[in-house]
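> This structure is in structure tokens; I'll ask about it shortly.
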Amino acid sequence: MSPCGRARRQTSRGAMAVLAWKFPRTRLPMGASALCVVVLCWLYIFPVYRLPNEKEIVQGVLQQGTAWRRNQTAARAFRKQMEDCCDPAHLFAMTKMNSPMGKSMWYDGEFLYSFTIDNSTYSLFPQATPFQLPLKKCAVVGNGGILKKSGCGRQIDEANFVMRCNLPPLSSEYTKDVGSKSQLVTANPSIIRQRFQNLLWSRKTFVDNMKIYNHSYIYMPAFSMKTGTEPSLRVYYTLSDVGANQTVLFANPNFLRSIGKFWKSRGIHAKRLSTGLFLVSAALGLCEEVAIYGFWPFSVNMHEQPISHHYYDNVLPFSGFHAMPEEFLQLWYLHKIGALRMQLDPCEDTSLQPTS
């Protein structure tokens, strides 16, 4: 038995001893006995773990420093893990090869709903994953406020393949910090509902907004939740009808589910992983080199100065939906072992930039 197993058994026995000591001659009701068993089993399976708070994490990063050296062995080992668990090369997107006509699939974010691939959806899929694999040098760009005044735009645009999250603004006021290049951009159905009224009245506005992404793939989780399917299909038809440069790819729910299980087995307990972690996971399986930017979910920067939540606004997410500190710690670990590079310091000297 492992030391962890022995410790858990000792914890359970200790709890039983406390109950016996406090109630030496008291017989617990049947319901209370069952509840005690459930609690003790829970403690055995999920021992108590306290996640470091924001200040502790920031201090830990400062103490360890951001110095980095690429570890080809670690990168290959993690890529192999991604291939074994999730097969991003074949399952990253819905294709005619992995989603044939008549196949039944489950929504990855709902347990009660499934769907069947019919002619109306099958015709929207590419024959296979449309990338020349492996991708060489990838940049995954989050939207964290740490990017503001970072001067990382040029470095980001030097990557061969740039992935971005949730249709971020790329206007000229931001390009010095976040770049302008993109090959793949995610778009959650919730964004289509909130910003573009489900494309019921604002198709032109949507098409105009998409032009900044040039020839990017628009990656959408159309089959994660049943409510997301219709908005995602509208995006596909809208861009197709106007002959837009962008191409819609639908995330394969089996891939998303596998990624979720992979990270849950490594200690991330959340209702759902963030879009950023999904993208980084895919990049680690598809790319030879991965650098990530804007993945800093804290309210202060590396100099412990206050920063906005996003580089373009300070709108906070709903609490409890994602486990951002846990995700950060996992990515920070991959940075420290050299499997990916996490950019936290400014890329260029921005001290002479005028303040806004």
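Including glycine, each Cβ sits where the backbone N, Cα and C put it.
Substitutions noted, but not modelled.
This is the feature table in Swiss-Prot:
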BINDING   ASN143, ASN166, SER274, THR275, GLY276, TRP296, HIS310  CMP-N-acetyl-beta-neuraminate binding site
MUTAGEN   ASN188 to Asp  Enzyme activity is 42% of the wild-type. A 2.5-fold increase in Km value for CMP-N-acetyl-beta-neuraminate. A 2.3-fold decrease in Vmax for both CMP-N-acetyl-beta-neuraminate and ganglioside GM3
MUTAGEN   PRO189 to Ala  Enzyme activity is 91% of the wild-type
MUTAGEN   SER190 to Ala  Enzyme activity is 33% of the wild-type. A 2-fold increase in Km value for ganglioside GM3 and 1.25 fold increase in Km value for CMP-N-acetyl-beta-neuraminate. A 3-fold decrease in Vmax for both CMP-N-acetyl-beta-neuraminate and ganglioside GM3
MUTAGEN   ARG272 to Lys  Enzyme activity is 98% of the wild-type
MUTAGEN   ARG272 to Ala  Enzyme activity is 20% of the wild-type. A 10-fold increase in Km value for ganglioside GM3. A 5-fold decrease in Vmax for both CMP-N-acetyl-beta-neuraminate and ganglioside GM3
ACT_SITE  HIS322  active site, proton donor/acceptor
> Can you tell me how far the Cα of SER274 (CMP-N-acetyl-beta-neuraminate binding site) sits from the Cα of ASN188 (mutagenesis position), in Å?
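So the alpha carbons of SER274 (CMP-N-acetyl-beta-neuraminate binding site) and ASN188 (mutagenesis position) sit roughly 11 Å from each other.
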> Using a 10 angstroms cut-off on Cβ to Cβ distances, just flag whichever of ASN166, ASN188, SER190 is the loneliest among these recorded positions.
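Least crowded of the recorded positions ASN166, ASN188, SER190, by Cβ count within 10 Å, is SER190.
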> Give me the non-local Cβ neighbours of THR275 (CMP-N-acetyl-beta-neuraminate binding site): same chain, 6+ apart in sequence, Cβ-Cβ under 8 Å, ordered along the sequence.
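When sequence neighbours closer than 6 are ignored, THR275 (CMP-N-acetyl-beta-neuraminate binding site) has CYS165, ASN166, THR186, ASN188 within Cβ distance under 8 Å.
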> Measuring Cα to Cα, how many Å separate ARG272 (mutagenesis position) from ASN143 (CMP-N-acetyl-beta-neuraminate binding site)?
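Checking the Cα atoms of ARG272 (mutagenesis position) and ASN143 (CMP-N-acetyl-beta-neuraminate binding site) gives a distance of 18 Å.
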> I'd like the Cβ neighbour count for TRP296 (CMP-N-acetyl-beta-neuraminate binding site), meaning other Cβ atoms within 10 Å of its Cβ, all protein chains included.
25
> What whole-number value in Å do you get for the largest C-alpha pair distance within ASN143, ASN166, SER274, THR275, GLY276, TRP296, HIS310, the residues recorded as binding CMP-N-acetyl-beta-neuraminate?
16
> How big is the gap, in Å, between the Cα of GLY276 (CMP-N-acetyl-beta-neuraminate binding site) and that of PRO189 (mutagenesis position), rounded to a whole number?
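Given the Cα positions, GLY276 (CMP-N-acetyl-beta-neuraminate binding site) is 16 Å from PRO189 (mutagenesis position).
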> Given the recorded positions ARG272, HIS310, which one's Cβ is surrounded by the fewest other Cβ atoms within 10 Å?
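Counting other Cβ atoms within 10 Å of each of the recorded positions ARG272, HIS310, the minimum falls on ARG272.
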> Between SER190 (mutagenesis position) and ASN143 (CMP-N-acetyl-beta-neuraminate binding site), how far is it from one CA atom to the other, in Å?
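ASN143 (CMP-N-acetyl-beta-neuraminate binding site) has its Cα 17 Å from the Cα of SER190 (mutagenesis position).
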> What's the most sparsely packed of the recorded positions PRO189, GLY276, counting other C-beta atoms within 10 A?
PRO189
> Just jot down the residues in the same chain as ASN143 (CMP-N-acetyl-beta-neuraminate binding site), at least 6 apart in sequence, with C-beta under 8 A of its C-beta; none if empty.
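Set apart from ASN143 (CMP-N-acetyl-beta-neuraminate binding site) by at least 6 residues yet with Cβ under 8 Å, we have CYS165, ASN166, PRO168, GLY294, HIS310, TYR311, TYR312.
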> With DSSP assignments reduced to helix, strand and coil, which class does SER274 (CMP-N-acetyl-beta-neuraminate binding site) get?
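In three-state terms, SER274 (CMP-N-acetyl-beta-neuraminate binding site) counts as coil.
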